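Chemist: Below is a structure I'd like to ask you about.
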Amino acid sequence: MSESEQRHAHQCVSCGINIAGMSAATFKCPDCGQEISRCSKCRKQSNLYECPDCGFMGP
């Protein structure tokens, strides 16, 4: 994994905050399988997210 990919792996894909050490969910994109991370606040508020690889959007 590149340094850029590692940075993105520890950021909420919805709001961009650093999620290291926080309650967060990490899951695979339903379309392409890319790992996506979201903070608990964005999950609770059902904020939209977009997969950085394929553009899939979900709640």
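Cβ from N, Cα, C; glycine included.
Heads up, here are the entries from Swiss-Prot:
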BINDING   CYS29, CYS32, CYS51, CYS54  Zn(2+) binding site
MUTAGEN   CYS12 to Ala  Not able to complement the deletion mutant of this gene. Loss of swarming. Severe loss of structure and stability
MUTAGEN   CYS29 to Ala  Not able to complement the deletion mutant of this gene. Loss of swarming. Severe loss of structure and stability
MUTAGEN   GLN34 to Ala  Not able to complement the deletion mutant of this gene. Loss of swarming. Severe loss of structure and stability
Chemist: With a radius of 8 angstroms around the mean position of the C-beta atoms of CYS29, CYS32, CYS51, CYS54, what other residues of the same chain does the Zn(2+) site pick up?
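Modeler: Along the chain, the qualifying residues are PRO30, ASP31, GLY33, GLN34, ILE36, PRO52, ASP53, GLY55, PHE56.
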Chemist: Please work out the number of neighbouring Cβ atoms within 10 Å of the Cβ of GLN34 (mutagenesis position), leaving out its own Cβ.
Modeler: 16
Chemist: Counting Cβ neighbours within 10 Å across all chains shown, tell me which of the recorded positions CYS29, CYS32, CYS54 comes out on top.
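Modeler: Counting every other Cβ within 10 Å of each candidate, the maximum falls on CYS29.
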Chemist: Select the closest residue to CYS12 (mutagenesis position) from the following recorded positions, measuring between CA atoms: CYS29, CYS32, GLN34, CYS51, CYS54.
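Modeler: Going through CYS29, CYS32, GLN34, CYS51, CYS54 one by one, the Cα closest to that of CYS12 (mutagenesis position) is CYS51.
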Chemist: Determine the minimum-neighbour residue: among CYS12, CYS51, listed as recorded positions, which Cβ has the fewest other Cβ atoms within 10 angstroms?
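Modeler: Comparing Cβ neighbours within 10 Å for the recorded positions CYS12, CYS51, CYS51 has the fewest.
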